[in-house]
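To start, the structure under review is shown below, and the notes come after it.
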Amino acid sequence: MALKNKVQLITYPDSLGGNLKTLNDVLEKYFSDVFGGVHILPPFPSSGDRGFAPITYSEIEPKFGTWYDIKKMAENFDILLDLMVNHVSRRSIYFQDFLKKGRKSEYADMFITLDKLWKDGKPVKGDIEKMFLRRTLPYSTFKIEETGEEEKVWTTFGKTDPSEQIDLDVNSHLVREFLLEVFKTFSNFGVKIVRLDAVGYVIKKIGTSCFFVEPEIYEFLDWAKGQAASYGIELLLEVHSQFEVQYKLAERGFLIYDFILPFTVLYTLINKSNEMLYHYLKNRPINQFTMLDCHDGIPVKPDLDGLIDTKKAKEVVDICVQRGANLSLIYGDKYKSEDGFDVHQINCTYYSALNCDDDAYLAARAIQFFTPGIPQVYYVGLLAGVNDFEAVKKTKEGREINRHNYGLKEIEESVQKNVVQRLLKLIRFRNEYEAFNGEFFIEDCRKDEIRLTWKKDDKRCSLFIDLKTYKTTIDYINENGEEVKYLV
């Protein structure tokens, strides 16, 4: 299935107007000619993590709408939805049955009880110390209702104890049947792309980091890709890992996220030097989705491990913190840098990270749109939103700094901002200009400049950025064969 080589929007189901119907109205009113696709962050009933602890996929959270709202949107846009392939909610019917009946539950094999890893079911500290942890311990303890016995079950994620997010055993035939049902549901309502969220964590194996365990993970990924394809669905893998892992996935034909680009662009604009960006652009896989911002923070570790000196990385992090950002940190000393650098993600809006400088922000988007891949723009970034400190204070969740919900009046006002109008014009150019379906060139220039070019047949467009001033221009050949200069 051919995906549209056009910019996509990323949004929560309730962040642009309050629900899916209003989201569709907003898209039709303001952005009908702007986006080729829409990534709707989890609209399913969920018990936590703003949708990422799914109770069921068979229905949409009623306050957001119904599956038919998704189907209507799919008439005009490539729809992308998340499949939390690593876990489900502890309030799902499957885990609720397990909580009641324990090992006698017909769904017991869907979950990872500790005896699947350690024969006696007792965790070994030395093994856990080798793991790439997302919480202090990778399991939670639950009491079984009918027996009163305690069961320890694997829970990679979750900020509560016990966790709301219960890991699935992807080697279980029950889990594979469950995933097939999800693909079928998605296909029935017009979903074209499925993002496998947290897929790097699905294989648990003692003696490893329990993150992207090779070669076992490839068996699962190949199975998932084949099954999704049978329903006309493309898979997009969400894997935060070292650069080498991204290359391995790309070589196996998987669509992946370019999680390295956001920090690289930020570094380039803050330091007014193209060196890191040029080195990266010459060595990255092509079949990627590009982004600068998303519902999580700007990736740092482990995505940039080996690509940047931690001292230089810390300088950029410190500037972002001065501009209002907060940080998500790495758990486990083994996965921190030797000098103790432990920043996992920088939580802030991309516009705020660039000090709300319109020209710098448009330069960043121009770099993103000229980088090979399908670009995605997060809804806060679309409206050049600033850090939402009130949301952080209210929720005690650092990532809420970049998850502001916009009402209709606020959307109308934001769309009229000069920086947003300039961004919309740039998005339209990226979508419509034919050369972006051609060949990409990185042009030699001074270190304080950027020159990137796309060519196809008689069409050519060249991006020039003066990093000293952030002035951004695009020279292109129009339909009459004339050279036009476009000041972004």
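Placed from the backbone N, Cα and C atoms, the Cβ positions cover glycine too.
Long-range C-beta contacts of ASP197 (active site, nucleophile), restricted to its own chain and to partners at least six residues apart, with a cutoff below 8 Å, comprise PHE52, ASP82, LEU83, MET84, VAL85, ASN86, GLU238. Summarising the annotation, Swiss-Prot assigns active site, nucleophile to ASP197.
Residues or ranges marked as active site, proton donor/acceptor by Swiss-Prot on the basis of a curator's inference: GLU238. Mapped onto three states, the DSSP output places GLU238 (active site, proton donor/acceptor) in coil.
Per Swiss-Prot, sucrose 6(F)-phosphate binding site is recorded for ASP49, HIS87, ARG195, LEU196, ASP197, GLU238, HIS295, ASP296, ASP342, VAL343, HIS344, GLN345, ARG399. Under the three-state DSSP scheme, HIS344 (mutagenesis position) falls in the strand class.
For the recorded site, ARG134 (mutagenesis position), the DSSP three-state label reads coil. Quoted from Swiss-Prot, the note on mutagenesis experiment ARG134 to Ala is: Shows a decreased ratio of activity on phosphorylated fructose over fructose. Displays increased transglycosylation activity on a broad range of bulky acceptors.
Swiss-Prot gives this note for the published mutagenesis ARG135 to Ala: Displays similar activity as the wild-type. On its own chain, ARG135 (mutagenesis position) has THR155, THR156, PHE157, GLY158, LYS159, SER163, TYR331 as residues at least 6 apart in sequence with a Cβ closer than 8 Å to its own Cβ.
LYS301 to Ala appears in Swiss-Prot as a mutagenesis experiment; the accompanying note says: Displays similar activity as the wild-type. Neighbour list (LYS301 (mutagenesis position), Cβ cut-off 8 Å, at least 6 residues apart, same chain): ILE330, TYR335, LYS336, SER337, PHE341, ASP342, VAL343, HIS344.
According to Swiss-Prot, the experimentally introduced change HIS344 to Tyr is described as follows: Shows a decreased ratio of activity on phosphorylated fructose over fructose.
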Exercise. Can you count the other CB atoms that lie within 10 A of the CB of GLU238 (active site, proton donor/acceptor)?
Worked result: 21
For this session: Among the recorded positions ARG195, HIS344, ARG399, point out the residue whose Cβ has the most other Cβ atoms within 10 Å, with all shown protein chains included in the count.
Result: ARG195
Exercise. Whose Cβ, among the binding-site residues ASP49, ASP342, has more other Cβ atoms within 10 Å than any of the rest?
Worked result: ASP49
Exercise. Going by C-alpha distance, which of the binding-site residues ASP49, ARG195, HIS295 is nearest to ARG134 (mutagenesis position)?
Worked result: ASP49
Problem set entry | Cβ packing number for HIS295 (sucrose 6(F)-phosphate binding site), 10 Å threshold | 21
For this session: Please find which two of ASP49, HIS87, ARG195, LEU196, ASP197, GLU238, HIS295, ASP296, ASP342, VAL343, HIS344, GLN345, ARG399 have the most distant C-alpha atoms, given that the record lists them as binding sucrose 6(F)-phosphate, and give only that distance in angstrom, rounded to a whole number.
Result: 27
